[in-house]
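Here Swiss-Prot flags Thr18, Asp38, Leu46, Gly61, His63, Val242, Arg327, Arg447, Gly456, Asn457, Gln458, Ser461 as FAD binding site. The UDP-alpha-D-galactose binding site feature in Swiss-Prot is assigned to 61-62, Tyr104, Gln107, Met159, 162-163, Trp167, Arg182, Asn207, Tyr317, Arg327, Tyr419, Tyr453, Asn457; the stated evidence is experimental evidence. Record note (Swiss-Prot) on the mutagenesis of Phe66 to Ala: Lowers the catalytic efficiency. Swiss-Prot lists His68, Arg91, Ser93, Tyr419, Arg447, Asn457 with the feature NADH binding site, giving experimental evidence as the kind of evidence. Here Swiss-Prot flags His68, Arg91, Ser93, Tyr104, Asn203, Trp315, Tyr317, Tyr419, Arg447, Asn457, His460 as NADPH binding site, drawing on experimental evidence. In Swiss-Prot, a mutagenesis experiment is listed as Arg91 to Ala, annotated with the note Lowers the catalytic efficiency by a factor of 125. For the published mutagenesis Ser93 to Ala, Swiss-Prot gives the following note: Lowers the catalytic efficiency by a factor of 14. Looking at Swiss-Prot, the entry for mutagenesis of Tyr104 to Ala says: Lowers the catalytic efficiency. Among the mutagenesis entries in Swiss-Prot is Gln107 to Ala, noted as: Lowers the catalytic efficiency. While the structure shown retains the original residue, Swiss-Prot records the mutagenesis experiment Arg182 to Ala with this note: Lowers the UDP-galactopyranose binding. Mutagenesis annotation in Swiss-Prot: Arg327 to Ala, described as Abolishes the catalytic activity; the structure shown retains the original residue. For the published mutagenesis Arg447 to Ala, Swiss-Prot gives the following note: Lowers the catalytic efficiency by a factor of 2000.
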Amino acid sequence: MTHPDISVDVLVIGAGPTGLGAAKRLNQIDGPSWMIVDSNETPGGLASTDVTPEGFLYDVGGHVIFSHYKYFDDCLDEALPKEDDWYTHQRISYVRCQGQWVPYPFQNNISMLPKEEQVKCIDGMIDAALEARVANTKPKTFDEWIVRMMGTGIADLFMRPYNFKVWAVPTTKMQCAWLGERVAAPNLKAVTTNVILGKTAGNWGPNATFRFPARGGTGGIWIAVANTLPKEKTRFGEKGKVTKVNANNKTVTLQDGTTIGYKKLVSTMAVDFLAEAMNDQELVGLTKQLFYSSTHVIGVGVRGSRPERIGDKCWLYFPEDNCPFYRATIFSNYSPYNQPEASKKLPTMQLADGSRPQSTEAKEGPYWSIMLEVSESSMKPVNQETILADCIQGLVNTEMLKPTDEIVSTYHRRFDHGYPTPTLEREGALTQILPKLQDKDIWSRGRFGSWRYEVGNQDHSFMLGVEAVDNIVNGAVELTLNYPDFVNGRQNTERRLVDGAQVFAKSKAQ
């Protein structure tokens, strides 16, 4: 057997949040030799940011930085240490329903709806509350969970149509163990009180406040984190593209023919791609049981000041079929640097109603922007040719844009692997796939590496990498991967970027 060109103790494939988490921890421990490779020149993976020619920024989806982990905060604060690197926002979100903006969470604010809809919703909630008292089995599907928690009124008005738009899979085909803290259970007494008094209920959930980077979008965070790693241990771009993983002799082949030998492998590529790269037919067969949806990210840059009807809304949910998108993010509200300066002159491309502008002469701003997400799967196809126009029409239909609004920039990008779907078959497949890989010294981790949506946010993904390294180096239990509800229900403060061992090492060196 020929020797590999490069040999390391731990090889990390992928420089998204998970791979960077693994690399940060390896660099901190300063024990095993390591290297990180990625086929993109720019690190960030699914948490990167694009810039349109006109100067509008769009994240690859509706990212916000909410953290369950002190270690994650430490790493971000180290990468972007200045106060003016960040903006902090209150979560202000609404559901568009029956021509109204209903504050989120929808199920706590049905007092905003027309009276007959209120009756249907409360009727269903009373039935659900009575059922819950006598139920002695857990719900088997997401659909059963919805009906049991909220009743058929809210299920039909919001939860079923909205979740089909998000997941591109019917709720009857999804399991419900993933839910944890992600959906607010309604309080029947509070809802009834609010309906009678005509009140609305306030913020709920983990992202009630969140911070967002001032410059460079979400992608700017991960570029900054990657910049804290030693350059000689990174290999990004074409020269870092993995074409083959030979699990038997523990080598990875890159596109330029370079081979890297490893003792342990942390792979953050989608596990279905990993199985293909390994040419392991048994694993390929098992990964076929995993379902995912694709995500279309659509951006629309608009001339003018942000209208009052939009105000300081952050993100908005759309369960109805008068628009293709399930979520809109007012991306210009997150940072003034997410769009061009008002003094920049841009021509009008079209009006929101699709008509041509009277003049195509470049004019000054100011500008604001909307980012939209549309899901796609075999069960919910999307027409690529018309999706942008359909979304702009949807913005007019939902009164997000006026027909005469001037559009100065558009953006559309499709991400094949967008959401790892928590289908009924998921755990049966994962509980075979992940241990089989681990037996071969491969830790497959990340949003699509370990395929668990409930630990697929940026903070979770980062910690999946950190914890994989701790497991490799000293056998520590991977809490995030194995106990999602546990980590999501507490402040995880035990692990820090500067720990005791490093403090002692520093004092010795002095």
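Counting starts with 1 at the first residue shown.
Every residue gets a Cβ built from N, Cα and C, even glycine.
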- Query: In terms of DSSP three-state secondary structure, what is the assignment for Tyr317 (UDP-alpha-D-galactose binding site)?
  - Reply: strand
- Message: Using only C-alpha positions, which one of Thr18, Asn163, Tyr317, Gly456, His460 is spatially nearest Phe66 (mutagenesis position)? These are the binding-site residues in the record.
- Response: His460
- Item | Nearest-integer angstrom distance between the alpha carbons (Cα) of Met159 (UDP-alpha-D-galactose binding site) and His460 (NADPH binding site) | 25
- Could you list the residues of the same chain, at least six apart in sequence, whose Cβ is under 8 A from the Cβ of Tyr419 (UDP-alpha-D-galactose binding site)? Val166, Trp167, Tyr292, Ser293, Thr295, Ser375, Tyr453
- Message: So if I measure Cβ to Cβ from His460 (NADPH binding site) and keep only same-chain residues at least 6 apart in sequence, which ones fall under 8 Å?
- Response: His68, Thr480, Pro484, Val487
- According to DSSP, Arg447 (mutagenesis position) sits in coil
- Could you give the maximum C-alpha to C-alpha distance in Å for the residues His68, Arg91, Ser93, Tyr419, Arg447, Asn457 that bind NADH per the record? 25
- Assigned conformation of Asn163 (UDP-alpha-D-galactose binding site) - DSSP reduced to three states: helix
- Task: Determine, to the nearest whole angstrom, how far the Cα atom of Tyr317 (UDP-alpha-D-galactose binding site) is from the Cα atom of Gln107 (mutagenesis position).
- Result: 13
- When DSSP states are folded down to helix, strand and coil, where does Thr18 (FAD binding site) land? helix
- So for Tyr317 (UDP-alpha-D-galactose binding site), how many other CB atoms are inside 10 Å of its CB? 21
- What mutagenesis positions in the list Arg91, Tyr104, Gln107, Arg447 lie within 10 angstroms of Leu46 (FAD binding site), counting C-alpha atoms? Arg447
- Task: Round to a whole number and give the Cα-to-Cα distance in Å for the pair Arg91 (mutagenesis position) and Gln458 (FAD binding site).
- Result: 17
- Message: Considering Cα atoms only, can you say which of Ser93, Gln107, Asn163, Arg327, Asn457 is the nearest neighbour of Thr18 (FAD binding site) among these recorded positions?
- Response: Asn457
- Expressed in Å to no decimal places, the gap between the Cα atoms of Gln107 (mutagenesis position) and Asn163 (UDP-alpha-D-galactose binding site) is 14
- Cα proximity to Asn163 (UDP-alpha-D-galactose binding site), best match among recorded positions Ser93, Arg327, Arg447, Gly456, Gln458: Arg327
